[in-house]
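Chemist: Pasting a structure below so you can have a look.
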Amino acid sequence: MGCSQSSNVKDFKTRRSKFTNGNNYGKSGNNKNSEDLAINPGMYVRKKEGKIGESYFKVRKLGSGAYGEVLLCREKHGHGEKAIKVIKKSQFDKMKYSITNKIECDDKIHEEIYNEISLLKSLDHPNIIKLFDVFEDKKYFYLVTEFYEGGELFEQIINRHKFDECDAANIMKQILSGICYLHKHNIVHRDIKPENILLENKHSLLNIKIVDFGLSSFFSKDNKLRDRLGTAYYIAPEVLRKKYNEKCDVWSCGVILYILLCGYPPFGGQNDQDIIKKVEKGKYYFDFNDWKNISEEAKELIKLMLTYDYNKRITAKEALNSKWIKKYANNINKSDQKTLCGALSNMRKFEGSQKLAQAAILFIGSKLTTLEERKELTDIFKKLDKNGDGQLDKKELIEGYNILRSFKNELGELKNVEEEVDNILKEVDFDKNGYIEYSEFISVCMDKQILFSEERLRDAFNLFDTDKSGKITKEELANLFGLTSISEQMWNEVLGEADKNKDNMIDFDEFVNMMHKICDNKSS
């Protein structure tokens, strides 16, 4: 069709061209009662005091990027392996900011890093990398995240050359779900590519993670983004013109889908300049020999995602709900009945009025549990999440009960399902946004025998007890929630019945009793 596809394949496999150019979770002030306290995983990510070597030791180097390297590290006390992104401050290209004043330049550098930290803190989705800790010293920033041992999707593409439609659809559904979630929260990634998609392990495509939010930005519907950022193979033509919106991510996903199905990119070339010239024209082809066995539904989705005019291009949500993606969707089946029943049962029985206990159980569930411990519940969450936006709404929870009814499960035979779901949302929706978030689901649905080991309860207690006095104080709680102060009324509500010795503080034994009480009705 007039394209040298063989050269595209060879060039794509040997190059990773980089096109270079360069929550606030609390409320300060007059909180009247504990209902005003917003609880979410981002509140646990704070800049840690001390040297990173006191908490982690290096195992090996995983890779390197524009601003630093990524290390596999192991915690000295506790919960397995983590990936640590080490960002060397001096590696930033200070010239690209056209700033001569060193202080202003340093502020700009720090702004980019803090932007990535702020974004990662705010995200809670099964297909988006999770941030645990942040360290900083004179030379480096350290971002501690989940470790996914399966490596990059890029490596899988090189090894497998291309994927069948079922595997490609499974990969794209997860990527699009993550992108849909980002866009719903007014975040555009701007650097979606196979190198920024990680696999849980090399033998499974069921759990992937979107990483590297260094180029991400918040957007509004009224304002167009203007920075020229991204990677040449995957960059959208409107980004080259410096006038674009969140749909630049959809274009990048379209390029990835094209590559997954045929093994080479739609816009190839010997160098960045060649590639960008082709992207600017937006012309690509489905070579007959390479695409003759690919379904029309798959090709149609690619066409919609690679629509040149971004105003006419489909959204991530529309792509996620396309016929081709839905054709290969993994739905809840009979083998999932036990996990689904246990999850809904645990949510039904959860008593979430104690804010301190809510915060503790969310910390344990989101930060201390392992991938293996979360695996079955993560799978159920994604299957319940029919629209793929990374959150469970009332309709999706009701559908969970309806599925159990179809399996003749007694939990599905409840007469007042809508009332039950309303109560679940009231108790489990910790941040009161009207949805059950991924970490809320995991934390409340998981077996309390897994959650409430003495080690994990101690770690949760230490999160609050920042001065290591053995007591949780009013001031420490205010600090965790990002408040300037806590009223006596709110503190008394938080203390509740936990403060057995009436010393106006909570010790470890009182904390443990409180945690078991809030979940006494959970199935174990």
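Each residue, glycine too, has its Cβ placed from N, Cα and C.
Nothing has been swapped: the model has the original residues at all the noted spots.
For reference, Swiss-Prot lists these features for the protein:
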BINDING   LEU62, GLY63, SER64, GLY65, ALA66, TYR67, GLY68, GLU69, VAL70, LYS85  ATP binding site
BINDING   ASP465, ASP467, SER469, LYS471, GLU476  Ca(2+) 3 binding site
DOMAIN    416-451  domain 'EF-hand 2'
DOMAIN    488-521  domain 'EF-hand 4'
MUTAGEN   GLY2 to Val  Loss of myristoylation. Severe reduction in membrane binding. Loss of membrane binding; when associated with 10-K--T-20 DEL
MUTAGEN   PHE154 to Ala  Severe loss of catalytic activity
MUTAGEN   SER335 to Asp  Phospho-mimetic mutant. No effect on catalytic activity
MUTAGEN   MET347 to Ala  Severe loss of catalytic activity
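Let's see these features in context: how buried, what's close, how far.
Modeler: Spatially close to SER64 (ATP binding site) yet at least six residues away along the chain are VAL70, judged by Cβ distances under 8 angstroms. DSSP assigns SER64 (ATP binding site) to a strand.
Within the same chain, the residues at least 6 positions away from LYS471 (Ca(2+) 3 binding site) whose Cβ sits under 8 Å from its Cβ are ASP465, ASP503, MET505, ILE506, ASP507, listed in sequence order.
Long-range contacts of the domain 'EF-hand 2' (416-451) within its own chain (CB-CB distance under 8 A, at least 6 residues past either end) are made by residues 38-41, 124-126, 342-343, 346-348, 350-353, 358, 361-362, 364-366, 369, 373-374, 377-378, 381, 390-394, 397-398, 401-402, 519, 522-524.
Long-range contacts of the domain 'EF-hand 4' (488-521) within the same chain, counting only residues at least 6 positions beyond its ends with a Cβ under 8 Å from a Cβ of the stretch, are 31-34, 36-37, 349-352, 354-358, 360-361, 448, 451-452, 457-458, 460-461, 470-474, 477.
Of all the Cβ atoms in the protein chains shown, 19 others lie within 10 Å of the Cβ of PHE154 (mutagenesis position).
Annotation for SER335 (mutagenesis position): no spatial neighbours, criterion Cβ-Cβ under 8 Å with sequence separation of six or more. Taken residue by residue with DSSP, SER335 (mutagenesis position) is part of a helix.
Less than 8 angstroms from the CB of MET347 (mutagenesis position) sit ILE424, GLU427, VAL428, ILE436, PHE441, VAL444, CYS445, each of them six or more residues away in the same chain.
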Chemist: Does DSSP give ASP467 (Ca(2+) 3 binding site) helix, strand or coil?
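Modeler: DSSP assigns ASP467 (Ca(2+) 3 binding site) to coil.
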Chemist: Please compute the mean pLDDT of the model over the domain 'EF-hand 4' (488-521).
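Modeler: The answer is 82, the mean pLDDT of the model over that range.
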Chemist: Taking the Cβ of ASP467 (Ca(2+) 3 binding site) as the reference point, list residues of the same chain whose Cβ is under 8 angstroms away and which are at least six residues distant in sequence.
Modeler: THR473, GLU476
Chemist: Round to the nearest Å and give the CA-to-CA distance linking LEU62 (ATP binding site) with PHE154 (mutagenesis position).
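Modeler: On Cα coordinates alone, these residues lie 14 Å apart.
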Chemist: List the Cα distance (Å, whole number) between GLY68 (ATP binding site) and PHE154 (mutagenesis position).
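Modeler: Cα-Cα distance, GLY68 (ATP binding site) to PHE154 (mutagenesis position): 20 Å.
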Chemist: For VAL70 (ATP binding site), what is the secondary structure by DSSP, using just helix, strand and coil?
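Modeler: Note: VAL70 (ATP binding site) is in a strand by DSSP.
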